[in-house]
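Quick notes on the structure that follows.
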Amino acid sequence: MSETQNSTSQKAMDEDNKAASQTMPNTQDKNYEDELTQVALALVEDVINYAVKIVEEERNPLKNIKWMTHGEFTVEKGLKQIDEYFSKCVSKKCWAHGVEFVERKDLIHSFLYIYYVHWSISTADLPVARISAGTYFTMKVSKTKPPDAPIVVSYVGDHQALVHRPGMVRFRENWQKNLTDAKYSFMESFPFLFNRV
């Protein structure tokens with residue numbers, strides 16, 4: 001009887017080993033090694049990209065201000081806060097900007113206060129800039145939120161569709177520079193239209 005049990009046990013062990021060898025990948029297989037290398041390289045690349053992002057954010061942290069609450073909001077305070085935001089975010093002092101209130105939209109659940117920021121840069125060639133770029137700011141004041149809740153602020157550049165939020169996206173001065181450069185190039189292409197006095 002012990003021989004029968006041993007042979008039955010041996011058969012069961014052989015079947016288990018065979019099943020395990022079928023489910024476990026063969027490490028000698030070249031395809032498996034290639035796939036493993038690709039996965040490892042992708043993982044290493046992701047880790048390096050994440051580390052670079054962390055280092056860049058430490059060198060250039062996102063700059064933001066403490067935005068006012070619903071109870072503190074006025075149109076004038078909105079103008080001041082946008083000025084304060086840009087004084088903190090814009091590093092080059094050659095940019096001149098002006099903020100103006102555009103309109104208030106009454107929605108069912110909130111009010112949207114829209115501001116426009118004009119950007120221009122003076123150069124030695126053109127001490128008075130003829131071209132400006134712009135950024136639209138929207139301050140959303142909810143009718144239902146408590147007075148101590150912060151307002152929602154977003155902005156979008158001239159001729160852009162992507163909406164940005166202060167503190168979540170870094171404001172980049174080169175957006176404005178690229179737009180003003182493109183406008184200057186366009187004006188230089190058609191001098192007969194733009195050189196009128």
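Cβ coordinates come from backbone N, Cα and C, glycine included.
The noted changes are left out; the structure has the residues it started with.
Predicted, not measured: the structure shown is a model, and the values here were computed from it.
According to Swiss-Prot, the mutagenesis experiment Leu43 to Pro carries the following note: Abolishes RII-binding; when associated with P-47. When secondary structure is read from DSSP and collapsed to three states, Leu43 (mutagenesis position) falls in the helix class.
One entry in Swiss-Prot concerns the mutagenesis experiment Val47 to Pro. Its note says: Abolishes RII-binding; when associated with P-43. Same-chain residues at least 6 positions away in sequence with a Cβ under 8 Å from that of Val47 (mutagenesis position) are not found in this chain.
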Which same-chain residues, if any, lie at least 6 apart from Leu43 (mutagenesis position) yet have Cβ under 8 Å of it: none
